[in-house]
Amino acid sequence: MFSRRNLLALGLAATVSAGPCDIYEAGDTPCVAAHSTTRALYSSFSGALYQLQRGSDDTTTTISPLTAGGIADASAQDTFCANTTCLITIIYDQSGNGNHLTQAPPGGFDGPDTDGYDNLASAIGAPVTLNGQKAYGVFMSPGTGYRNNEATGTATGDEAEGMYAVLDGTHYNDACCFDYGNAETSSTDTGAGHMEAIYLGNSTTWGYGAGDGPWIMVDMENNLFSGADEGYNSGDPSISYRFVTAAVKGGADKWAIRGANAASGSLSTYYSGARPDYSGYNPMSKEGAIILGIGGDNSNGAQGTFYEGVMTSGYPSDDTENSVQENIVAAKYVVGSLVSGPSFTSGEVVSLRVTTPGYTTRYIAHTDTTVNTQVVDDDSSTTLKEEASWTVVTGLANSQCFSFESVDTPGSYIRHYNFELLLNANDGTKQFHEDATFCPQAALNGEGTSLRSWSYPTRYFRHYENVLYAASNGGVQTFDSKTSFNNDVSFEIETAFAS
């Protein structure tokens, strides 16, 4: 006699390269929303995965799989975005329900962009390969969010649903709330039980699990649950995987959290049982909107990286989810390269020269804690030469990228704070390390390098009125002006004035 799982596997064997949503369909819990910038989630899907907008002329284009059911056409993105910046403006729904994710509007909390909207994600912050083919995930800095408040077919009230997401288990924080899933249609907090979304992070304000985090939890509104009880649940382990599969499902008086390494192995069940015994959570009052990277009320202080995810109609069986996990592992997610162009070498000492016409005698330097540009040459004072010289070290937050230590103030590094570049002493915190890590890429104007913030990949080293900022190509800050952006973010790497 065949088990349900064996029957499911036999049924799928007749389907060439069945995708996650084919597997859910075979398990009688079809996808009602399917989002990914890396690959098709149905074997037959060949439509648009996501939309890009480039900074040079605000033109948009869509990126589709190379073949039906295949990997995203990263080369089309690279060509479209060459010598400029690109944002991900839409993440398309592959299910046919039109549940596309777009820039999240203001709600209980305003976002940092124009009119209170959240920021859009850089198109190049999360490069990966799937089975050796290049693709890009969605690297979401604090303030970034996507949403659909008019979704079709998603669970409402106490209806059953399932969901999974493939996330970066090393990119997180303790702010509210890096979510993917079901939320309020008003972008406001309408009470306990009005959400059911995957959360990844190390917040301990509501629930938390074993160790120091991060944890997969469920955001049910007004609480993050790691198990049956509010607060601590020992069965929810800390996550250490670079690529994480997070799976959540909920129905009438039942719900579950499951998780796994998305690169190998099988799903583990961290909780499966009755709804929390607190007011508002049984029955649930789900509203059916879809969020990514934010809380239901547009809380937008969290960070994380999203590669793919779906929401289903009905409560998926463990066997169905196990088969989806096998499919994810078979996709072979591997970290891609964050750097391009002229290379830095850890341990070398450099000076960085401005390339903007009319300013090419100026170098990145500092005056006390202010990072600025100053005119420097061989006749300058020893003090100024040292202030304009930087020791390159392996990135404090990411070993692919780099941090820049002051020659004249050892132990102090260039970091961004409120998007100004400052010279501050390394305090050893995760926040400082992320603020002080920058990824070089081929200069946007073709001269040298452009230095992109690892933690805010829409933002680059930019000189503006002779002061250095972490600036975006267009934005709400004065120093985000598009005028001369490519020149202002491009620097020649030269032999240091001092060492």
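Each residue, glycine too, has its Cβ placed from N, Cα and C.
Nope, none of those substitutions made it into this model, it's the original residues.
Quantities reported herein were computed from a predicted structural model and do not represent experimental measurements.
Around E221 (mutagenesis position), the same-chain residues six or more apart in sequence whose CB sits under 8 Å from its CB are A183, E184, D189, T190, G191, A192, G193, H194, M195, G280, G296, listed in sequence order. The active site, nucleophile annotation in Swiss-Prot covers E221 and is backed by experimental evidence.
The active site, proton donor annotation in Swiss-Prot covers D297. Taking all protein chains in view, 23 other C-beta atoms sit within 10 angstroms of the C-beta of D297 (mutagenesis position).
Other Cβ atoms within 10 Å of the Cβ of F419 (substrate binding site) number 17 in total over all chains. In the three-state DSSP scheme, F419 (substrate binding site) is classed as coil. Per Swiss-Prot, substrate binding site is recorded for D219, N222, N223, G296, H416, N418, F419, D435, H463, E465, L468, D488, and the stated evidence type is experimental evidence.
T204 (mutagenesis position) falls outside any helix or strand according to DSSP and counts as coil. The local packing around T204 (mutagenesis position), expressed as other Cβ atoms within 10 Å of its Cβ over all shown chains, amounts to 16. Quoting Swiss-Prot on the mutagenesis of T204 to A: Reduces thermostability and catalytic activity.
Experimental mutagenesis at this site is recorded by Swiss-Prot as E221 to A, annotated: Impairs catalytic activity.
Among the mutagenesis results in Swiss-Prot, D297 to A has the note: Impairs catalytic activity. The residue drawn here is the original one. In the three-state DSSP classification, D297 (mutagenesis position) falls within coil.
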Note down the number of other Cβ atoms within 10 Å of the Cβ of D219 (substrate binding site), including every protein chain shown. 29
Other than its own, how many Cβ atoms are within 10 Å of the Cβ belonging to H463 (substrate binding site)? 27
State the three-class DSSP label for L468 (substrate binding site), counting H, G and I as helix, E and B as strand, and everything else as coil. strand
Helix, strand or coil: which one is E221 (mutagenesis position) in, per DSSP? coil
For L468 (substrate binding site), the number of other Cβ atoms found within 10 Å of its own Cβ: 25
